Amino acid sequence: MSDNSTGTTKSRSNVDDVQAHYDLSDAFFALFQDPTRTYSCAYFERDDMTLHEAQVAKLDLTLGKLGLEPGMTLLDVGCGWGSVMKRAVERYDVNVVGLTLSKNQHAYCQQVLDKVDTNRSHRVLLSDWANFSEPVDRIVTIEAIEHFGFERYDDFFKFAYNAMPADGVMLLHSITGLHVKQVIERGIPLTMEMAKFIRFIVTDIFPGGRLPTIETIEEHVTKAGFTITDIQSLQPHFARTLDLWAEALQAHKDEAIEIQSAEVYERYMKYLTGCAKAFRMGYIDCNQFTLAK
């Protein structure tokens, strides 16, 4: 891992960018999230699933790819509001460590895990992965790598590879983008409207965020020594997730404005509905990469 001044500065920048979005307000996010407080793509195994059911299905889909056994230690990089760790402890009887750069999520996760009836250890650290040096058995990271910056990918995957034993497995869940050439080859229209929307997302919603292509992920994980054993696209599932988030936020419009402001409400509605459209048009995808040592 890089320990030079540039790396340190970038880490601090990541903290600022993450907190700018995720520390907006727990109460605001709760208006459109399901009861698990999962803020990532759901998995609709059946058409009649509720958002809550689909989020639990996504947690099970994710954890089921890791080969977890009782007593193992699972590291969750970018642990959100703790739903993955909670499910892992309850269903797989493992120890969990969560890393987050969000102060609000750090406090919330600890409260969630403290309520779980288990003898396994559970810790949530307000820390960047670059400052974590303990051995773990499995690693999961869901929609976090988009905040890292491409220049940190090699260090991150090297960190993950070295943290696990010889049979280690990592589940990387990431939104992925396309090169302009790929957009053209697939016949997806290049419009000024979408260009402006992408600028809005990286400026007003996820400052500093960058989407990797599938090829970028493949390049960096194999360079670190991993073998990709499976790639699963969740593209239509994310479009539906965003639809349901937007519907829920719209249904709580007055509360959202009271908690934040009309400007924030309108900004988030634009973000949720616009991203759903981007997934349906094929500009972006969401993929789960299963990585084995």
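The backbone N, Cα and C atoms fix where each Cβ goes, and this holds for glycine too.
Here Swiss-Prot flags Cys275 as active site, drawing on similarity to another entry. Every protein chain considered, the tally of other Cβ atoms within 10 Å of the Cβ of Cys275 (active site) stands at 22.
Of all Cβ atoms in the shown protein chains, 26 besides its own fall within 10 Å of the Cβ of Gln105 (S-adenosyl-L-methionine binding site). Sequence annotations record features per position, and here Swiss-Prot assigns S-adenosyl-L-methionine binding site to Tyr39, Ser40, Gly78, Cys79, Gly80, Thr100, Leu101, Ser102, Lys103, Asn104, Gln105, Trp129, Ala130, Ile142 based on similarity to another entry.
All chains included, 29 other C-beta atoms sit within 10 angstroms of the C-beta of Gly98 (mutagenesis position). While the structure shown retains the original residue, Swiss-Prot records the mutagenesis experiment Gly98 to Asp with this note: Loss of O-methyltransferase activity.
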Listed binding-site residues (Leu101, Ala130), ranked by Cβ neighbours within 10 Å, top entry:
Leu101
Are there any residues at least 6 positions away along the chain from Gly80 (S-adenosyl-L-methionine binding site) with a Cβ closer than 8 Å to its Cβ? List them or say none.
Arg37, Thr38, Tyr39, Ser40, Thr100, Gln105, Cys109, Ile142
Using DSSP reduced to three states, classify Gly98 (mutagenesis position) as helix, strand or coil.
strand
Look up Tyr39 (S-adenosyl-L-methionine binding site) in the DSSP assignment and report helix, strand or coil.
coil
